[in-house]
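Visitor: For reference, the structure I am asking about is given below.
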Amino acid sequence: MVRGVEQGGPAMDESSSSSSPSPVSAPAGQAAMTAGGIATVAAVLIVFAALTLAFVLLQCYCDERRRAVTTTSTSGRGRRPRPRRRSGSGGDGGTGGGVDPEVLRSLPVTVYSRSTAAAAAKEEEEEDDDGVECAVCLAELEDGEEARFLPRCGHGFHAECVDMWLGSHSTCPLCRLTVVVPPPPLPPVPPEPPASYTVSLPASVLLGLSDHGAGAVTMTAEGRSTLVIEIPESAASTTPRDAAARSSPSLARLRSLRRLWSFGRQGAAGSTSSCSCATGGDNDDGDVEHGVSVTVAIRAVEAATPARPPEAEAGARTAAAHVRN
């Protein structure tokens, strides 16, 4: 039995040895797994360290820039970076152009004082513990700096900054309110009333008469002008010739022609004394010529006048007889 066990012992040893791994291959696999894990952990640590370093550098840069702006604003020299003029003419709040230079120079420039600004804010029931910040350069106003406070909205800025801004804009940088109040439109011009006036002219100028007065009245109604000539009637007693002349308009024309001709004859006789006649025969010739001219004028008027009633015809003949006499 012992022998059987001894015989079975080697068999069992062989089976166990065949089933268990070799001691040389196990440490090699463990070493390979350990190297890969170490590389992964190292890569993660390197990336995390790089991100942390970048964040720290960015924070330091922002702090340094903020500190530099604060230092330059309190030093009094080169205290603010000048705002760059925009290439556009209007910007967001512009109206196509800046403020007129004359208006810009008329805006008041004051020396800023924090105590004065705090007192003014207290009177207006406003809390202004942080002071006034210029919206153009994003820096606070310090004591002794020149500042402009816009008249309409009351916002304050550095004088240089707001002058540069208003050179290309016409509104406040904060509230976009126009700096200058636009002028009110002009009221419409009322239409002129119709003109009416009276001009008195002597009748001798208008009709060649010397014993009457005439009035010329110009009246404007609905945009049209009308000339009215008024000839007053004579206060003397009327004669049959005047009655006949009133009954017929052609006789009135004839009288006008006769008087015009007589005035022209008197003017010609007065201007040239050498043409005056010394004999009675010459006077007779002048009377004949006068009668012929009057007859021709009467015929011309009768031809131009339409048919008249018998009474008017008789009056015209009577007037013609008087004229010839």
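The backbone N, Cα and C atoms fix where each Cβ goes, glycine too.
If you look for the noted substitutions, you won't find them, since the model keeps the original residues.
Checked Swiss-Prot, it gives:
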- V136 to A: Loss of E3 ubiquitin ligase activity (MUTAGEN)
- L138 to A: Reduces E3 ubiquitin ligase activity (MUTAGEN)
- C153 to K: Loss of E3 ubiquitin ligase activity (MUTAGEN)
- D163 to A: Reduces E3 ubiquitin ligase activity (MUTAGEN)
- W165 to A: Loss of E3 ubiquitin ligase activity. Rootless phenotype (MUTAGEN)
- T171 to A: No effect on E3 ubiquitin ligase activity (MUTAGEN)
Visitor: Tally every other Cβ atom lying within 10 Å of the Cβ atom of D163 (mutagenesis position).
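Guide: That number is 19.
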Visitor: Sequence gap of 6 or more, Cβ distance under 8 Å: name the residues on the same chain that satisfy this around C153 (mutagenesis position), in order along the sequence.
Guide: C172, L174, C175, L177
Visitor: Of V136, L138, D163, W165, which is closest to T171 (mutagenesis position) if I measure between C-alpha atoms? They're all mutagenesis positions.
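Guide: Closest by Cα distance to T171 (mutagenesis position) among the mutagenesis positions V136, L138, D163, W165: W165.
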Visitor: Which ones in the same chain are close to L138 (mutagenesis position), with CB under 8 Å and 6+ residues apart in sequence?
Guide: V69
Visitor: Distance check, please: Cα of W165 (mutagenesis position) against Cα of V136 (mutagenesis position), rounded to an integer number of angstrom.
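Guide: About 8 Å separate the Cα atoms of these two residues.
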Visitor: Run through the Cβ atoms and count how many others sit within 10 Å of the one on W165 (mutagenesis position).
Guide: 28
Visitor: Quick one: Cα separation, D163 (mutagenesis position) versus V136 (mutagenesis position), in Å?
Guide: 10
